[in-house]
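Below is one structure; the comments refer to it alone.
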Amino acid sequence: MASGWFYLSCMVLGSLGSMCILFTAYWMQYWRGGFAWDGTVLMFNWHPVLMVAGMVVLYGAASLVYRLPSSWVGPRLPWKVLHAALHLLAFTCTVVGLIAVFRFHNHSRIAHLYSLHSWLGITTVVLFACQWFLGFAVFLLPWASQWLRSLLKPLHVFFGACILSLSITSVISGINEKLFFVLKNATKPYSSLPGEAVFANSTGLLVVAFGLLVLYVLLASSWKRPDPGALTDRQPLLHDRE
């Protein structure tokens with residue numbers, strides 16, 4: 001029964017994640033003029049789409065790989081590769097999203113990294129990069145000792161949840177900041193809740209719902225991967241023969 005609830009949660013997460021990306025893309029296409037790669041505001045429009053796709057949806061999916069019951073038995077190698085690959089894909093989307101916003105700022109002569117949103121965002125990306133490279137070095141390569149892996153595993157899990165929480169916070173602050181900027185001198189101000197504001201606010205709520213459900217699945221003790229024992233724990237990926 002627990003497995004059934006888990007897969008139901010996965011279906012809900014898949015739907016919510018897809019809606020987060022599609023809603024963000026529709027907002028940029030319908031209200032903000034679409035997409036381009038020319039340094040203009042149309043290039044900026046890639047930024048929210050790629051950050052939601054990478055730092056929230058793909059990151060959340062990667063975090064849940066070891067919650068799949070099918071990953072609890074048999075060789076661990078495919079699941080480790082999938083976990084790392086999804087995180088790498090998320091990081092790639094994030095880097096392209098950052099390139100889009102920095103090039104737009106350069107083209108429009110806008111200062112970089114001055115808002116709280118940008119500080120939160122860049123902090124999250126730096127933590128994500130450190131988390132990925134540390135995980136690769138410690139849990140993938142064979143040099144690390146069992147003691148070091150045992151020490152860092154809880155920190156790896158903790159910072160994974162922290163990074164997802166920071167990603168959600170960054171997205172919400174970014175949506176709010178964007179609406180304040182674009183509706184500041186509009187015919188209908190933000191305070192009058194025009195259609196764009198309602199849609200973007202709803203997109204933000206979808207992101208929050210997705211993130212909270214991911215965190216719930218991660219924290220649910222009945223859905224955690226069973227401890228395979230000390231012997232398996234000290235085997236690095238490159239020596240996995242299960």
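Note that Cβ sites are derived from N, Cα and C of the backbone, with glycine treated the same way.
Fair warning: this is a prediction, and the values are worked out from it, not measured in the lab.
According to DSSP, HIS47 (mutagenesis position) is assigned to a helical segment. Residues or ranges marked as heme b 1 binding site by Swiss-Prot: HIS47, HIS112, LEU113, TYR114, SER115, HIS117, GLU177.
Around HIS156 (heme b 2 binding site), a 10 Å sphere centred on its CB holds 15 further CB atoms from the protein chains shown. Feature annotation from Swiss-Prot assigns heme b 2 binding site to ARG67, HIS83, HIS156, LYS224; the stated evidence is similarity to another entry.
For ARG76, LYS80, ARG149, the entry in Swiss-Prot reads L-ascorbate binding site. According to DSSP, LYS80 (L-ascorbate binding site) is assigned to a helical segment.
Per Swiss-Prot, domain 'Cytochrome b561' is recorded for 12-219, and the stated evidence type is sequence analysis.
Mapped onto three states, the DSSP output places ASP38 (mutagenesis position) in coil. In Swiss-Prot, a published mutagenesis experiment is listed as ASP38 to Ala, annotated No effect on transmembrane ascorbate ferrireductase activity.
Quoted from Swiss-Prot for the published mutagenesis HIS47 to Ala: Loss of transmembrane ascorbate ferrireductase activity.
Quoted from Swiss-Prot, the note on the mutagenesis of PRO48 to Ala is: No effect on transmembrane ascorbate ferrireductase activity. The 10 Å shell around the Cβ of PRO48 (mutagenesis position) contains 23 further Cβ atoms across the protein chains shown.
Among the mutagenesis experiments that Swiss-Prot reports, MET51 to Ala is described with the note: No effect on transmembrane ascorbate ferrireductase activity. Every protein chain shown contributes to the tally, and the Cβ of MET51 (mutagenesis position) ends up with 25 other Cβ atoms within 10 Å.
Within 10 Å of the C-beta of TYR66 (mutagenesis position) there are 18 other C-beta atoms, taking all protein chains into account. While the structure shown retains the original residue, Swiss-Prot records the mutagenesis experiment TYR66 to Ala with this note: Loss of transmembrane ascorbate ferrireductase activity.
There are 13 other Cβ atoms within 10 Å of the Cβ belonging to SER115 (mutagenesis position). For the mutagenesis result SER115 to Ala, the note given in Swiss-Prot is Decreased transmembrane ascorbate ferrireductase activity. Approximately 50% reduction in enzyme activity.
In the structure as shown, the Cβ atom of ARG149 (mutagenesis position) sits within 10 Å of 16 other Cβ atoms. Under the DSSP three-state reduction, ARG149 (mutagenesis position) is assigned to helix. Quoted from Swiss-Prot, the note on the mutagenesis of ARG149 to Ala is: Decreased transmembrane ascorbate ferrireductase activity. Approximately 75% reduction in enzyme activity.
One mutagenesis experiment named in Swiss-Prot is GLU196 to Ala, and its note says Decreased transmembrane ascorbate ferrireductase activity. Approximately 75% reduction in enzyme activity. Secondary structure from DSSP puts GLU196 (mutagenesis position) in a helix.
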For HIS117 (heme b 1 binding site), the number of other Cβ atoms found within 10 Å of its own Cβ: 19
Nonlocal residues around ARG67 (heme b 2 binding site), in sequence order (Cβ under 8 Å, 6 or more apart): PHE6, VAL217, LEU218, TRP223, LYS224, ARG225
Candidates ASP38, MET51, ARG76, HIS156, GLU177, namely the recorded positions, that fall within 10 Å of SER115 (mutagenesis position) by Cα distance: GLU177
Inter-residue Cα distance where the pair is TYR66 (mutagenesis position) and LYS80 (L-ascorbate binding site), in Å: 8
